[in-house]
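Quick notes on the structure that follows.
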Amino acid sequence: MSASQGNVFTRGLSRISRRKKKTKSIQNSLVSEQQPSFDAAIVPMPIPNDKSSIFSKGMDRLRRSLRLPKKRRDRSHDRHLSPDVTGGSKTEQWQPDEGAVRTGTCCFNVKYLGSVEVYESRGMQVCEGALKSLKASRRKPVKAVLYVSGDGLRVVDQGNSRGLLVDQTIEKVSFCAPDRQTDKGFAYICRDGASRRWMCHGFLATKETGERLSHAVGCAFSICLEKKKRRDEETAQVNVQSAQESTSSTPPKDIFHPNWEDNTSEGTSTQNPSNSRSNLAYQSFRKHVSIEDRYLDPQSVIINEVPASNHMDEIRRISKPRPTGNPALFLRQGSLRAPPDMPSSSDQFKRNMSLRTVSNNPTERSPEKKSFGTQLYNEPIYEGDEDPLGLGITPPVVTKTSGSLSNNGLDGINLNWKSIPAPVHQMQQHNANGDFVAAWPQNTIEKPTVGPLDKLQKQFEDIKLISISSGENTPTTRSKADEWLDDVLRVSMSMSPTSPSSDPPSTSSYSVLPKSGPPPAHAPPPLPVRQAVSNGSPSIYQQQLQQANSTRNSPAGINWNSSPNPMKISQPPAKPVDPFDVQWSRLAVNNTH
């Protein structure tokens, strides 16, 4: 057992010793073959003994920690080859940026400060002032990535949103410059497409300098200019080719009247293979443009062709008149669709007379009906009795003729009637005897005599002639009592038994008291207190009531044909009539009709 066990231990120890010998030989070979280089910083350490294996393991870990990672080793290699070390210029350092801009892969990590409106399209002072104002604002900068290409500038948010902050075409950019106060600052001025204002966008580069960003944008300017020149040249060439093709095309008569039996066109097509692809669809893209340019800007590859024109198009051009609106739509149309035979629709609708037919001739107009409502002119309201006896007799409507245009107090009174006042003592004598009919004045034909009323008539006729010739109306002021007396006078004249109201006789012995003028030949009888008027002028009706004190009946109520003695007819005594009741009853009757 002991021998076998000893053999086991001895074999194990020998194996361990062999391994240690191999590791020592490997380390010695590495140290001998190792040469100095910039890739790894190796610290020369003394070779540990066999007894210090733990120390050797710790040193190996230290060596591994001192070695630079691969990315840092690449950057250190670039640092050794940088222009600052080698003495090269900045343009050589930024030379790869131009190729990256052409391929559309140039990008920089920046902090987007925002945009502010400026009032000039170029200038370093303008950009520096905009950057200063953006830094002074309390807006938090946004971490973003600036992509620079020949088409435009794009700013993409680097946060969670990954949204597009700015998408600016390079044609709209007018100026760009770095900030001379800070190395990381950069700004460019562009025209805003929506508001048409000059806006300045500010950036702060995180890893690069503002000069490098400005150089990349300058490369984008040059690439855009080259594309524009190339596009203009190709467009000019295409225009020349299209003009040549239009001149060498077949005449119009051959187009409208083709000869299908002629095979000359087939021979020409076989001789010139280029004519077989005369369709413009095959020539719509430029053949010499590279795939990269087509991928970056596919719209610029398409040729803007001018349509070919021939003289037949000029023949077909017909000038069309300028469209005009219907003039009837601009005419003001009334609400009434009246027949064409009417004079005008506006005459049928007037203020306060929408349901009346009013003629244009002022001489044929009927007098307007008096009402208690609002009137167009300030006229006194009639408050007297139109039918004082309650017999249903209305005063006749007197129409004005062309000769009586002036408004005076004697309008409607026939001044041709000759008036002789009846003596009062005779009337009283007949009344005492009971013969009331004899006391009533009778019509007698007398010779024309010149009395005070005739003089008054001549005076008023002269006034009318003067007013008609001068075209002015004599202003008269009439009181309510005067109007009431005139109306009572017309009623009493219409109640005359011997003279009808429609055609009054030329002469009459009926006494007429005018509204104004000289007094009559004799004084009138005294008036009762309850029938006296405020102005003190008596009426005809009051004189008749004084004459018939016994019966108080009106002569118009006597039946002249049936009874010779009117005193035998019993009539109820006349009751006083309220003028307001008469007016309201008349309005009610008119409304029912």
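Quick reminder: no glycine exception, Cβ is built from N, Cα and C everywhere.
In this structure the noted substitutions are not present, so the sites keep their original residues.
The mutagenesis experiment S17 to Q is recorded by Swiss-Prot, whose note states: Promotes accumulation of num-1 in the cytoplasm; when associated with Q-65. According to its DSSP assignment, S17 (mutagenesis position) is helical.
For the mutagenesis experiment S17 to A, the note given by Swiss-Prot reads: Has no effect on efficiently routing num-1 to the cell periphery; when associated with A-65. Note on S17 (mutagenesis position): other Cβ atoms within 10 Å of its Cβ, all shown chains, come to 11.
S65 to A appears in Swiss-Prot as a published mutagenesis result, with the remark: Has no effect on efficiently routing num-1 to the cell periphery; when associated with A-17. Mapped onto three states, the DSSP output places S65 (mutagenesis position) in helix. Sequence-distant neighbours of S65 (mutagenesis position) (same chain, 6+ apart, CB under 8 A from its CB) do not exist here.
Here the residue is the original one, but Swiss-Prot notes a mutagenesis experiment at this spot, S65 to Q: Promotes accumulation of num-1 in the cytoplasm; when associated with Q-17.
Positions annotated as domain 'PID' by Swiss-Prot: 102-255.
Swiss-Prot documents F175 to L as a published mutagenesis change and attaches the note Prevents binding to pkc-3. Cβ neighbour count for F175 (mutagenesis position) (all protein chains, 10 Å cutoff from its Cβ): 20.
In Swiss-Prot, the entry for mutagenesis F221 to L states: Prevents binding to pkc-3. The structure shown retains the original residue. According to its DSSP assignment, F221 (mutagenesis position) is helical. Long-range C-beta contacts of F221 (mutagenesis position), restricted to its own chain and to partners at least six residues apart, with a cutoff below 8 Å, comprise I170, V173.
Distance from the CA of S17 (mutagenesis position) to the CA of F175 (mutagenesis position) is 77 Å.
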